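Contents: one structure, followed by commentary.
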Amino acid sequence: MFVSRLAASGLLLLALLAVSLDGKPLQQWSQRWPHLEIPPLVVQNWKSPTQLQARESPAGGTTALREELSLGPEAALDTPPAGPDGGPRGSKAAAAAPQRLSKSKGASATSAASRDLRTDGKQARQNWGRLVSPDHHSAAGGGCGGGGGARRLKGLAKKRAGNGCFGLKLDRIGSMSGLGC
């Protein structure tokens, strides 16, 4: 009977595993493996959360700061604002009127700053699209001629497109008259 080399080597390996290096048969482990005694894990007793005060939050008092900022600058300073009518003989109407911020500190200044920082505007997207695919004008369709794109060139782009290889102007269909560029 023919036994393949792979099966024969597998049987030989199994026979050798049953015999220790000394040539004696292996004993079954009646004892545990030798190891250090590790104490069991200690159960942690966590403290219950304490009652928070009304103006305190787990994040370290940010709620109190938020309340002070929402009340206005006089709450943050804990002093009444000194204005033109906030002197020693201030009227009741001036004290009852809410304090208004100047126009430079209003919503317009905030929106202008955020508008300058915005990078996803329509103009930025258009410029990025032209940078990514500069050969867009060579696609079919669009203008009066054969291969013009949907966008007509304006301004400096139109002037740049009109220049030939040696600074000579191209004719209307975009071919150089006999220069072979």
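The backbone N, Cα and C atoms fix where each Cβ goes, and this holds for glycine too.
Quoted from Swiss-Prot, the note on natural variant Gln31 to His is: In isoform 1.
The note that Swiss-Prot attaches to the natural variant Leu36 to Pro is: In isoform 1. According to DSSP, Leu36 (variant position) sits in a coil region rather than a helix or strand. Cβ neighbour count for Leu36 (variant position): 4 (other Cβ atoms within 10 Å of its Cβ, all protein chains included).
For the natural variant Cys144 to Gly, the note given in Swiss-Prot is In isoform 1.
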